[in-house]
Amino acid sequence: MSLKGKFFAFLPNPNTSSNKFFKSILEKKGATIVSSIQNCLQSSRKEVVILIEDSFVDSDMHLTQKDIFQREAGLNDVDEFLGKIEQSGIQCVKTSCITKWVQNDKFAFQKDDLIKFQPSIIVISDNADDGQSSTDKESEISTDVESERNDDSNNKDMIQASKPLKRLLQGDKGRASLVTDKTKYKNNELIIGALKRLTKKYEIEGEKFRARSYRLAKQSMENCDFNVRSGEEAHTKLRNIGPSIAKKIQVILDTGVLPGLNDSVGLEDKLKYFKNCYGIGSEIAKRWNLLNFESFCVAAKKDPEEFVSDWTILFGWSYYDDWLCKMSRNECFTHLKKVQKALRGIDPECQVELQGSYNRGYSKCGDIDLLFFKPFCNDTTELAKIMETLCIKLYKDGYIHCFLQLTPNLEKLFLKRIVERFRTAKIVGYGERKRWYSSEIIKKFFMGVKLSPRELEELKEMKNDEGTLLIEEEEEEETKLKPIDQYMSLNAKDGNYCRRLDFFCCKWDELGAGRIHYTGSKEYNRWIRILAAQKGFKLTQHGLFRNNILLESFNERRIFELLNLKYAEPEHRNIEWEKKTA
């Protein structure tokens, strides 16, 4: 297939990694890439084809999220621009059409492939994915999913296209419904369900800032102690509900629908399958989806360079199911005790403690975060060597099953396992890589670990999880490794799951600031750092500073005092922290 004499333009953002990848494909076929939006509209460019990112096109081939499209494309008026596109007769198709052209070795598209610029109406699903917590009004990003046009005639169309509101509130049998019989405020639960979906949608698509806006709005709704009756009421009475989100809330309450929410459900599922694998981020997942890869098996055959570049994906694939299973607090504590026992034999003075969601009182944890420190030791290189020695011992003892970051010493110990995974995956080309370790000295260690059968039996005999302060709402069942990908599976068949374990370290003098940082949550850390900045301070994991002068780093409570804050226990740094500090 030759594309010589063909012109293509990428919108709204030609500089994303996936678009750069597609640009290189087209250029190799002889195509010319139009870099300027204005060039698209010149009479001499009538033959240009505009390629629009799939995330801006719904299942009915309508352009959606025009406000976001306008911002990312750097346009002053998106409607005026689209009008000129239509007048000039320029054809617009989805970026994923490139995959079809390459596979068929033919440049051709049908009328059904052309993008329309009128919005479509989509019903809110009654199946809400779980999201998390909250944002400041002033930092809210416009996150409109629906069309800018919300007149009465459009609302009538939306009502006709929707399921009955009662149906939305009841939910499907076997699925988590938006509202339960115990719910006091039904409007709120309906809104929360939609915000969860929006949060998850943008998380999966790698849109961190938009996801954060919805998380924070969702948290405000969860903390709300009255039944929200309008978007305006939510905007004026609740934090983190800006005009954009208030507008959506009003549409939800009026009609039970939110245009654009479900148009990418299929895409979300495909991206989620890849993103749930350790080592795979949004960009890789999007690229593989655009190339029509539906399994790791296909990706390994057609894009082996990605696995060679980041070999940890092989272990994310191998332990896919295990690493999606959460563990009890008792199991976290059992892992801590095992590490502490081994550590005493290496350096009795060095100490280690649990951080993360365990420290915040969660009943279930996705992984284990351990913080290492040593009284009066401010040499993190010394701590790094202690952790490396500990890792070597625990690997030889059979506790560590895989490393996800290497030093030269760990590479010598573990390289055979990496090679074995490449061979099992039938990936070639790894022999050309000369070095597998990331650095001579690393101060963070990531790994997969397993308890012994005896420890697992002892764990089963424990009755209650001590220290549980927060029981999360049930999430939907996570994805499972597809049958075509099972040949790489090292997942447990006896219930003894491989667990993700992370080692961190901090200087003795920075212990207080380090504990704040590694306890989390991410939203709490962001909030307290913004608050510190507003008061003229700078807070990091290394301490509290003013004018680059360290004020406090060791005493955690003193840091709160200097910020004029009441000390927040770790369990108060979860989703309810904002309500307590408002």
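Any Cβ shown, glycine's included, is placed from N, Cα and C.
Keep in mind that this structure shows the original residues, not the substituted ones.
Among the features that Swiss-Prot reports, Mg(2+) binding site is placed at Asp367, Asp369, Asp502. Lys247 to Arg appears in Swiss-Prot as a mutagenesis experiment; the accompanying note says: Weakened DNA-binding. Here the residue is the original one, while Swiss-Prot reports the published mutagenesis Lys248 to Arg with the comment Weakened DNA-binding. One entry in Swiss-Prot concerns the mutagenesis experiment Asp367 to Glu. Its note says: Loss of nucleotidyl transfer.
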Can you give me the Cα-Cα distance between Lys247 (mutagenesis position) and Asp367 (mutagenesis position) in Å, rounded to a whole number?
37
DSSP, reduced to three states, assigns Asp369 (Mg(2+) binding site) to strand
I'd like the number of other C-beta atoms within 10 A of the C-beta of Asp369 (Mg(2+) binding site), please.
22
Sparsest-packed among the mutagenesis positions, when each Cβ's other Cβ atoms within 10 Å are tallied, from Lys247, Lys248
Lys247
How long is the line from the C-alpha of Asp367 (mutagenesis position) to the C-alpha of Lys248 (mutagenesis position), rounded to the nearest angstrom?
35
Reduced to three states, what secondary structure does DSSP give Lys247 (mutagenesis position)?
helix
By the DSSP assignment reduced to helix, strand and coil, which category contains Asp502 (Mg(2+) binding site)?
strand
How big is the Cα-to-Cα gap, in Å, between Asp502 (Mg(2+) binding site) and Lys248 (mutagenesis position)?
39
How many Å lie between the Cα of Lys248 (mutagenesis position) and the Cα of Asp369 (Mg(2+) binding site)?
37
Remaining residues near the recorded Mg(2+) site, that is with C-beta within 8 Å of the centroid of the site residues Asp367, Asp369, Asp502:
Gln355, Gly356, Ile368, Leu370, Phe446, Arg500, Leu501
Cβ contacts within 10 Å for Asp502 (Mg(2+) binding site), all chains included, total 18
